[in-house]
Structures are given as C-alpha cells and as structure tokens.
Amino acid sequence: MGPTACVLVLALAILRATGQGQIPLGGDLAPQMLRELQETNAALQDVRELLRQQVKEITFLKNTVMECDACGMQPARTPGLSVRPVPLCAPGSCFPGVVCSETATGARCGPCPPGYTGNGSHCTDVNECNAHPCFPRVRCINTSPGFHCEACPPGFSGPTHEGVGLTFAKSNKQVCTDINECETGQHNCVPNSVCVNTRGSFQCGPCQPGFVGDQTSGCQRRGQHFCPDGSPSPCHEKANCVLERDGSRSCVCAVGWAGNGLLCGRDTDLDGFPDEKLRCSERQCRKDNCVTVPNSGQEDVDRDGIGDACDPDADGDGVPNEQDNCPLVRNPDQRNSDSDKWGDACDNCRSKKNDDQKDTDLDGRGDACDDDIDGDRIRNVADNCPRVPNFDQSDSDGDGVGDACDNCPQKDNPDQRDVDHDFVGDACDSDQDQDGDGHQDSRDNCPTVPNSAQQDSDHDGKGDACDDDDDNDGVPDSRDNCRLVPNPGQEDNDRDGVGDACQGDFDADKVIDKIDVCPENAEVTLTDFRAFQTVVLDPEGDAQIDPNWVVLNQGMEIVQTMNSDPGLAVGYTAFNGVDFEGTFHVNTATDDDYAGFIFGYQDSSSFYVVMWKQMEQTYWQANPFRAVAEPGIQLKAVKSSTGPGEQLRNALWHTGDTASQVRLLWKDPRNVGWKDKTSYRWFLQHRPQVGYIRVRFYEGPELVADSNVVLDTAMRGGRLGVFCFSQENIIWANLRYRCNDTIPEDYESHRLQRV
C-alpha cells in the first residue's frame, strides 16, 4: 500500500469516527457524494499539515539526541534554535573538598575527606580523641578535621603530636619519654643524697654512704657538720642548724628525733618527746610518757607516769576509759544526774543534758545552763550577741543581731544565713573576689593585691600588702628600719640595719622573734587551734554522723573520735605564705578510710586538702555518682559549684577529678595506704603569691612521700585545719605553723622546666 492509499484510509477512519462517513440510503447520490469528497479532501489537507509538523518535531528530537554526550548537551544545530546545558555537578552538590563526577545516572560524590565520615554529600567530623591517641594524663583536643595532643606532662618529654582520621589516631600514639631527673640534674635533692628516678618524677632518698643528715638539713660528710652560713655546727649529729632572723644559730632535732638540738634521742611517735630521757634539762628532753601514741601535751591526769593517751584508766579511779563517764576525773561512783554522757564529777551542767559540754566563756558552767553564755554581764535573753561579748550592744542595721556577731552588720538579715561558711552572710555576700585571696572586694583591705591575712599594722583601713607606710610613721617602708613599729627617728644604736624600736621583736607583739611563729604579724604569735570553726561537708541525710573534735595541748593537738561524715576543723587565722607541719596517727585498727589536713581554706567550697586513704573502696552511697577511693596520699584543689552536700561528698571520696567539684593535683605514685597505729610527720610549704605547693611525709626519720613542686593558684591564701572522712580515732599532734613568704629555691627551676 502506497503513501496516498494510507492517507486515504486514515482519512476515512477519521470520518467514520466523527460520523461524517455515513451515506443515507436512497435519494440523489451525485450531489451528496461530491459534497462528501470535498469534505474528505479538506480533512486530508488538515491531516497532511499535522503529519508535516510531527515529522519536523521528530527530526529535531533526533538531531538533539545524536548530539548529546557525557559532558552535557551541545548546542542544537537546528537553524534558529539553541539549548543551554544543565550541569549535574552543581555547586554544593558534594561536601567541600569532595570530588564530584557526572555519570549517566547523575552526579556522584567521592569519599569524605580524611577526618570525616559520611556519604560524600554530607560529612561529619570524626572525634579522633575517642581512640585515645594522647599520652596518659595529656589532654586530647579534637579539631575539624583531626586532633592534637597537649604537651607531655611534667617529668616527660616528647614532640608535639597531631593527626587526622581514626586510622591514624589508632595506629599513631603520642610518645612521651620519662625524664631521668637524677641524670639531667633537674631534681632538687640535697647534695650527697640518693636520687631515685620514678616514672614522671623522682624521689629523694637518704644521704649517701659516708654522709649524715636528711633532705631538710642537708647531707654532710660524717663527722662534719656545718650551719647554712658555712660555720661549724654545734648541733647533735641528728639535728639541723638553723639561722635565726637576728643571725644567731639554733639547733632543731631532725624528724624521728627529739631533744634540745644539742642532744637528740629517738622519737618513735613523732610527738616531740624522746623515747628515753636525755641528759638535758629542757622539757623536750623528758622521757615520752606514751612512746607509741603521739601526745604532744604529755597530759597525765593521775600522774602515774603513763600519759592519758595510752593509759587504759587515765584518771586512776578503777573504771576503764571506755566505761568511764568521766575518763579524766576520778568518779568511781559514776553518778550521772541528768543521764547525758557525762558524770556529775565532770559535767558542766549537772542537771541539764549537754553532751557537747560547750562552755563559750570558760567559766566552768556549760552554755546549756549558763544564763550569760559569753560572760559580758548581759543575760542571754537580752543579749543581741549571746555568744560574743559586746557590752555596748550596738546594732547598726537594727535586725536584732549585734554588730559584734552580725555577718552583715550594715544589712538587715536576722536569719544570719551563710551557706558557704565564710563569715559573710548571704544577704551581703557578693562572691566578687578579683585577687582570689578569699575576701570579697567590698571587705578586702587590698582588693587587687592577694593578702589573705588582711594584716593592717597601723589600722588605717589599708592592708600592709598595699600600704607603702605600714606603721604610718612618715617613713616609707622601703627605707623604714622598723616597718611595723612607728619610729620616725629611725634610731639604730648598733647600726645593724634594724631599728632599736623593733630589735629582737620585729612586730612588737611582746613575743621575741625566735619563738614567734609570725614575727612580722603582731596578731599571730603561737600555734593555736583552741578556737576553731567546724564545717560539715555533707550536712543532709543520715549516711553517718558529724565529727567530734577534741583539742589538747593548748591548741597544738586535735583528736577526732567518731566514724563520721566528711568534716573540717578550721582555725580562724588566715595566712599568706605558710609552713604547716604536724604528726598524723590513726590510733585504731578497725577502719581504713580518709584523714588529712587542709590549707588555703576560703569557704566551704574553696580549699586545698591533703588526704590519705588506707585501702581501695567504693563509696557505699552510689548517688549522685559512683565514687572510688584508691589507697595513698592525694593533694586536691576543691572548687565546688554546689558546696557541702552529696556532690562534694562523693567528689572528695573519689580519687581523680570531678567536674565542677574537685581537681586532683598530685597523688603518691606508690599507692600505699597509712598503717594502723603508726605516726607520720608532714611538712607543707604553700606560697600562694606564686602558686607554690610542696608536701612531704616522713615515717620515722625516713622520707616516704614527696609531691615535689606543684603549682596551682586556685586559692591565693587562706586558713588551716584538719580533715576527716569516715575515719575514727585520728590524732593530729605537735601541730606547728609559721608565716613564711620566702620563695623556695626549687620554685624557679621547676617553673622553667614547665615552660
């Protein structure tokens, strides 16, 4: 069939479909057939035009397809027509740095760059720090992409370390090599002593063979002893020669020995008294009346030659101490009228229960039954400071609390609420302390200069730390030969550079410099913890009970008797630089928990603590988080965002850092716990002006732990005290503190090593 026939058939089909192909029967067929043919011809013309247009479009599409390639559409060659190519790899199709390829099925993104994971179009950073690529105790910092490790910790050396990708992080760990300080000379052991290298640090041991002494006094050839100025030492071979402020020399027995310095004998319990009597007349030459239990006051109530600390019947009344309701007062009848813990013979309120036996004014009548607790001759019911003597009863803010005991004397706050135990009421506590010395700016006599002691010798309102004329005598401190004592004439008869007005007693406090623990502060003369603040660090709940503190030896010995919640006994004296030493002894074999001491105390959320655990143990209260204590000595900086409570309690128990609570500054690498009924002597040096901290522990004459230099400035000074946590029968004996702002020689070498 030819093209014309096909077109005719197609036209007839269309006519039938439209009803135009029907020819009625009968009638005149010629005119009608002519008319039908004309209509058919017109329809064919329409079909022909339609087909011509379709052929043209098909030709155009054919040409377009033929000129298509993999890189996009080429311009059409049909005259008068053009096509703009559409790119498949448009900007942003793939992640930056990822190769985009166009395929027959569309754009395809390559793999994500190293350090990222994803499908190429969407890539996320990989945290390589999860692979622990850094050396232990070195912080890993994740970047995008990659990671880098901070510098090797003190005591180690190594190159910087960084990389990209998990594969690299897993197979390439940071390498830090231990520095042998004993070989490099970076140690601070005294000459002629043994230096023992440890991982990341070192320890100073005893004197080498042929030498005698220790790390405090130095090691000298046997038979040769010298004072720090090079002169021959007059001291016993177990004593240190000390140069006093006035240039004189004194002798102090070394740790583990006791006596007058010219003669020294073994001191097993480190309480300052020799095991056997020495041939000297001083008190410290007497035989210790408790050889194995520290009792620096040598108390002996029944005078039987056995000290109360180790006498099973201290008062000699035939009733053992454990059963005696007056263990230090004879009372064989054990009469107890008010049925409290104390027998009538020693009860300061016989007819009223008062287990604490508190007696504020020391008049022999307990506070519980004393109608004038503070002894200011104003009865308690009318006294606006019933526990603080204030004869004038002044009350500036009219809140019913006298100025003498008001923690916000200029602001009405009758409830006296003080949640952080810093003696500043919450109503006026701003917590703004720009110099970090523990005194808020509005109460700081040197708000921009750290001076925790707040010493103000001339009482002019400006602290000595920022006053260029401390004694207000008109002579600037830089030229004043008695900086703390007014002497405008600057008399100095012996021309030794020290004015006559302060010769031998620099602060004019009537205590000679040789025995004055703070010769440049008239407010502090002797070590004394008889007045102290108790701070309970877990005040809520019933996990345990609060500590029970007993002070002996005129404030130089503290005993804690109960298995208690964490607690502090804090002295009221604040220090700038200080040396703090004491003997620590657990006088029981029934427990294995924490005991220690604190320094830099500013409030119940801010202080340093040195704490010693005997055995590893998980704290029995798992809320708010699991806390695990490891054995050994730990130095921690407490900066708690919550203050006393469960969070701080568990953070103190836990060995390690706890976010927003506690930072572990140092831990004894030996992981050795304290021994039952064994005495240890500690020595602390704290110089808050530069952040210098160093603590050492001795067992007998042997140095057993040394933190070496630790630098931290979280607390720029503060108060001292002792610490316990769930441990009973702790003795802190022979306590001594001394103001000292002199920077130790090992500070600079350690600082340079860190840099």
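Sequential numbering from 1, following the chain as shown.
The backbone N, Cα and C atoms fix where each Cβ goes, glycine too.
No substitution from the list is modelled in this structure, which keeps its original residues.
Marked as domain 'EGF-like 1' by Swiss-Prot on the basis of sequence analysis: 85-124.
Taken from Swiss-Prot, the feature domain 'EGF-like 2' covers 125-177.
Taken from Swiss-Prot, the feature domain 'EGF-like 3' applies to 178-220. Across all of the domain 'EGF-like 3' (178-220), the predicted model scores a mean pLDDT of 87.
The domain 'TSP C-terminal' annotation in Swiss-Prot covers 530-744.
Listed in Swiss-Prot is the mutagenesis experiment V65 to E, annotated as follows: Equivalent to human variant V66E involved in CTS2 disease. Reduces secretion in tendon cells and nhibits oligomerization. Mutant mice develop inflammation and fibrosis in Achilles tendons and carpal tunnel. They show compromised regenerative capability of tendons.
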For the domain 'EGF-like 3' (178-220), sequence-distant contacts whose Cβ falls under 8 Å of one of its Cβ atoms, 6 or more beyond its ends: 153-157, 226, 237, 239-241, 254-255, 669, 683, 696, 701-703, 706, 708-709, 745-746, 749-750, 753
Helix-strand-coil residue split for the domain 'EGF-like 2' (125-177), DSSP-based: 10 helix, 13 strand, 30 coil
Within the domain 'EGF-like 1' (85-124), residues counted as helix, strand or coil by DSSP: 0 helix, 13 strand, 27 coil
